[in-house]
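Presented below is the structure to which this report refers.
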Amino acid sequence: MENGKRDRQDMEVNTTPRKPRVLLAASGSVAAIKFGNLCHCFTEWAEVRAVVTKSSLHFLDKLSLPQEVTLYTDEDEWSSWNKIGDPVLHIELRRWADVLVIAPLSANTLGKIAGGLCDNLLTCIIRAWDYTKPLFVAPAMNTLMWNNPFTERHLLSLDELGITLIPPIKKRLACGDYGNGAMAEPSLIYSTVRLFWESQAHQQTGGTS
């Protein structure tokens, strides 16, 4: 009798879908001050880990992140590896994540991705990314930087990789200018990613609406 009860419990556990694993990343834009808010948006729905670049740390407050979110920096890439055979952090994070969301995406990191550069933890993850899994970017930069011809070329490169753009919005920017280039609000980024994920899951299960 006890064994039958345990078997039923095991079946219930096995049929419970796990939460999506979302890797959130911030690069060096003043919009990184909203990164803690972004993490909070995702934590109830998904299992979240965070990666930040060195320059983003000038803007974001580590204490603003939810306690359950593990934060990784460039230093962790090297401190976690001592010898051949040890886990490589950017590979482990790429394997762990179901979805990667870069918000904010700075002009500098945009250029690095488009050029295939991998000189920090975040860009190494992107270079090693499995593009059968979704990757979203939410750019944030000055209006003139956003309108620069290089930006258009870089965005085309991202589109060819299958990266999904969450476009910036028009508002008063941190520099005082008014125009396009502000990062989309964290709530919009969250809803965009969740809607995409749930629509993909719906298609895979053969559901119809």
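Glycine is treated like the rest: Cβ placed from N, Cα and C.
Although substitutions are noted, the structure shown does not include any of them.
Taken from Swiss-Prot, the feature active site, proton donor covers His90 (among others). Of all Cβ atoms in the protein chains displayed, 22 besides its own lie within 10 Å of the Cβ of His90 (mutagenesis position). Taken residue by residue with DSSP, His90 (mutagenesis position) is part of a helix.
Marked as active site, proton donor by Swiss-Prot: Cys175 (among others). Here Cys175 (active site, proton donor) comes close to Asn142: these same-chain residues lie at least six apart in sequence, with C-beta atoms under 8 angstroms from its C-beta.
Secondary structure from DSSP puts Lys54 (FMN binding site) in coil. Around Lys54 (FMN binding site), the same-chain residues at least 6 positions away in sequence with a Cβ under 8 Å from its Cβ are Gly28, Thr73, Asp74, Asn120. Swiss-Prot lists Gly28, Ser29, Val30, Thr53, Lys54, Ser55, Ser106, Ala107, Asn108, Thr109, Ala140 with the feature FMN binding site.
Look at Swiss-Prot and you will find Asn142, Arg172, Ala174, Met183 tagged as N-[(R)-4-phosphopantothenoyl]-L-cysteine binding site. According to its DSSP assignment, Arg172 (N-[(R)-4-phosphopantothenoyl]-L-cysteine binding site) is in a strand. Just so you know, the Cβ of Arg172 (N-[(R)-4-phosphopantothenoyl]-L-cysteine binding site) picks up 10 other Cβ atoms within 10 Å once every protein chain is counted.
Reduced to three states, the DSSP call for Val30 (mutagenesis position) is helix. Looking at Swiss-Prot, you'll find the mutagenesis Val30 to Ile noted as follows: No effect on activity.
Same-chain residues at least 6 positions away in sequence with a Cβ under 8 Å from that of Ile33 (mutagenesis position) are, in sequence order, Phe59, Leu60, Asp61. Under mutagenesis, Swiss-Prot gives Ile33 to Leu or Val with this note: No effect on activity.
Using a 10 Å Cβ-Cβ cutoff, Lys34 (mutagenesis position) registers 24 neighbours. In Swiss-Prot, a published mutagenesis experiment is listed as Lys34 to Gln, annotated Small decrease of activity.
Quoted from Swiss-Prot, the note on the mutagenesis of His90 to Asn is: Complete loss of activity.
In the three-state DSSP scheme, Asn142 (mutagenesis position) is classed as coil. Swiss-Prot documents Asn142 to Asp as a published mutagenesis change and attaches the note Complete loss of activity.
Here Swiss-Prot describes Met145 to Leu as a published mutagenesis experiment; the accompanying note says: Complete loss of activity. Sequence-distant neighbours of Met145 (mutagenesis position) (same chain, 6+ residues apart, CB-CB distance under 8 A): Ala107, Thr151, Gly181.
Annotation for Ala174 (mutagenesis position): same-chain Cβ neighbours under 8 Å, separated by at least 6 residues, are Val30. Swiss-Prot gives this note for the published mutagenesis Ala174 to Val: No effect.
What Swiss-Prot notes for the published mutagenesis of Ala174 to Ser is this: Significantly reduced activity. Can reduce the oxidied intermediate.
Every protein chain shown contributes to the tally, and the Cβ of Asp177 (mutagenesis position) ends up with 11 other Cβ atoms within 10 Å. The secondary structure of Asp177 (mutagenesis position), as reduced to three states from DSSP, is coil rather than helix or strand. Listed in Swiss-Prot as a mutagenesis experiment, Asp177 to Asn is described as follows: Very low activity. Can reduce the oxidied intermediate.
Here the residue is the original one, but Swiss-Prot notes a mutagenesis experiment at this spot, Gly179 to Ala: Very low activity. Can reduce the oxidied intermediate. All protein chains shown were included, and the count of other CB atoms within 10 Å of the CB of Gly179 (mutagenesis position) stands at 16.
Swiss-Prot documents Gly181 to Ala as a published mutagenesis change and attaches the note Significantly reduced activity. All chains included, 26 other C-beta atoms sit within 10 angstroms of the C-beta of Gly181 (mutagenesis position).
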Nearest by Cα to Ser106 (FMN binding site), of the recorded positions Lys34, His90, Arg172, Gly179, Met183, is Met183
For N-[(R)-4-phosphopantothenoyl]-L-cysteine, residues beyond Asn142, Arg172, Ala174, Met183 with C-beta within 8 angstroms of the site's Cβ centre include exactly Val30, Ala31, Ala140, Met141, Lys171, Leu173, Cys175, Asp177, Gly181, Ala182
Taking every pair from Asn142, Arg172, Ala174, Met183, which the record gives as binding N-[(R)-4-phosphopantothenoyl]-L-cysteine, the longest CA to CA distance in angstrom is 11
